[in-house]
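Asks: Encoded as structure tokens, here's the structure I'll be asking about.
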Amino acid sequence: MGVYRVCVSTGASIYAGSKNKVELWLVGQHGEVELGSCLRPTRNKEEEFKVNVSKYLGSLLFVRLRKKHFLKEDAWFCNWISVQALGAAEDKYWFPCYRWVVGDGVQSLPVGTGCTTVGDPQGLFQKHREQELEERRKLYQWGSWKEGLILNVAGSKLTDLPVDERFLEDKKIDFEASLAWGLAELALKNSLNILAPWKTLDDFNRIFWCGRSKLARRVRDSWQEDSLFGYQFLNGANPMLLRRSVQLPARLVFPPGMEELQAQLEKELKAGTLFEADFALLDNIKANVILYCQQYLAAPLVMLKLQPDGKLMPMVIQLHLPKIGSSPPPLFLPTDPPMVWLLAKCWVRSSDFQVHELNSHLLRGHLMAEVFTVATMRCLPSIHPVFKLIVPHLRYTLEINVRARNGLVSDFGIFDQIMSTGGGGHVQLLQQAGAFLTYRSFCPPDDLADRGLLGVESSFYAQDALRLWEIISRYVQGIMGLYYKTDEAVRDDLELQSWCREITEIGLQGAQKQGFPTSLQSVAQACHFVTMCIFTCTGQHSSIHLGQLDWFTWVPNAPCTMRLPPPTTKDATLETVMATLPNLHQSSLQMSIVWQLGRDQPIMVPLGQHQEEYFSGPEPRAVLEKFREELAIMDKEIEVRNEKLDIPYEYLRPSIVENSVAI
């Protein structure tokens, strides 16, 4: 009984409004009332009206809605609905939606306070939870893009995706326009340079005139320097391979005459300043054939020393693993002739490009986030607090991944056209990399400790990753602490347990053998697991994604393919280097794709700045505000630090870390 003020918010995207009428019902603990056809929702507007209700409803539990269409279906994007009881109590209820309303079925929006099954002892929301998950499991089914990989969402086309997983119009227009621009630029570069010679390293400048960053220009000018080569293992686009050596690698076989090198390495090892980057993952991967021309791969090992000034300097490069019955592979040194040493470094940089794009970026960023997305939609109803906590960090992931499978890594896609791992090698590499998806490697406190990078003052990735993890962890603990007061509450939450099990056993194909949990036994363990999911979708992906434009635009620093075999002798010349590096077309296409993926995104939500409010009430809002305050402090401190650095490290700066895997 009484008067209610109802406010309905419609999204801002181009087609968010609807010409169809919307009917509403209020559902409370003690009754339900139909409000009738209340509005035709208008794009980017909050529409408010009052209703007089003759029934006593008690505390509101749901708003039900139905969109009625006459002749033409017109989808509506509903942000949220708020209902305020006018009178003595002035109770206000928040019903988040943030999805498309399609068809003429009745949809129920539960109140935004959120609860677990344990926190709903009367079972007021039980039927809704079960119905929602039943519908979602039909919409979100597991699929397998390639045998031997972790699972993905079923469906090979964008139209196979649930409508709520597709780009809104602004994002779609920007993405497709940038793709068209990149292809136009590629055609122009090819036509302008079709008759030009391709004989010196300076010739790469002829295609280096669009989409450059300040750091990319620095890379062009300094890429041959050993200090910049070493720096990239610490703070470049792929800081995930470097580890402190605890012994000399078994694969490092010293040919006769290399006793002095062995002594130098053992000296650095004893001092704790010896590091390694091992690309053994590339061993025995089948190399691509592009336009009937064989391409080539190596599996390098790089040994580096950390100097007192913080610089990481290469000491030796081995391009092949030793083979039984063969002579030890040559070891390339900084004292070798300049072109010999440069070619060895180019092989390392090309190998790093392959491993970056396939393992660090696609597998450990995009495909992992897809597993989290599908499992979340299948196992957690919208009223569940973990759903509310994690769903802003899953936005657009399914569409961007379907686009990647259809364009980048598809048959005859970009990888097949220009990458030395294309033509099937990329799938083989992903399959082999799956064995290294350990739980600890997704948690920076564990991963950095395992790799011996804690305390390395010149590893800004390590410092920033650890700090960002801790900030996200406190945020997760703050939200989870509102709903889980005891470890028993975690153990008894069957939806949470199902979600964890779905990720580990189904999505990740039995990853318990790599340390992923199949159940959550305490509040601390649950918080750690959720933090891992959010960090992977935000900070970790951004640390890998954002460096592409800076480090991969100058093609000799990250060759997409190599056109001659890895050297086995030390007689390389400039002609050898140019004949090995990508040709004009391959280089131009690499630059265009890197620009499209690495450019500043105009449609981008920074970490923690999502506008969607899935929680209602002051307590979750206070936790989110504290999270944003900590992110702002970190952002400012990184800005101050970077002013003193020769090369600023930006990739984990919260203001440019994206809130989800959306590009």
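Each Cβ is built from the backbone N, Cα and C atoms, and glycine gets one as well.
So Swiss-Prot says this about it:
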DOMAIN    2-115  domain 'PLAT'
DOMAIN    116-663  domain 'Lipoxygenase'
MUTAGEN   F353 to L  Changes the stereoselectivity of the oxygenation reaction to produce (12S)-HPETE instead of (15S)-HPETE
BINDING   H361, H366, H541, H545, I663  Fe cation binding site
MUTAGEN   I418 to A  Decreases 15 lipoxygenase activity. Exhibits hepoxilin A3 synthase activity
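Thinking about packing and proximity, how do these listed features fit into the structure?
Replies: Across the range of the domain 'PLAT' (2-115), the DSSP-based residue counts are 0 helix, 68 strand, 46 coil.
The DSSP secondary structure for F353 (mutagenesis position) is helix. Counted within 10 Å of its Cβ, the other Cβ atoms near F353 (mutagenesis position) come to 26, all protein chains included.
The local packing around H545 (Fe cation binding site), expressed as other Cβ atoms within 10 Å of its Cβ over all shown chains, amounts to 23.
DSSP assigns I418 (mutagenesis position) to a helical segment in the three-state reduction.
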Asks: What are the other residues, in sequence order, whose C-beta lies within 8 angstroms of the center of the C-beta atoms of H361, H366, H541, H545, I663 at the Fe cation site?
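Replies: Everything else in range on the chain: L362, G365, S542, I544, L597, V661.
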Asks: Please report the Cα separation of H366 (Fe cation binding site) and F353 (mutagenesis position) in Å, rounded to an integer.
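Replies: H366 (Fe cation binding site) to F353 (mutagenesis position), Cα-Cα distance: 16 Å.
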Asks: For H541 (Fe cation binding site) and F353 (mutagenesis position), what Cα-Cα distance in Å is obtained after rounding to a whole number?
Replies: 16
Asks: Can you check which residues sit near H361 (Fe cation binding site), meaning Cβ under 8 Å from its Cβ, same chain, 6 or more apart in sequence, and list them in order?
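Replies: Spatial neighbours, sequence-distant, of H361 (Fe cation binding site): H541, I544, H545.
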Asks: Just name the winner among H366, H541 (the binding-site residues) by count of other CB atoms within 10 A of its CB.
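Replies: Answer by Cβ density within 10 Å: H541.
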Asks: For H361 (Fe cation binding site), name the DSSP secondary structure in the helix/strand/coil scheme.
Replies: helix
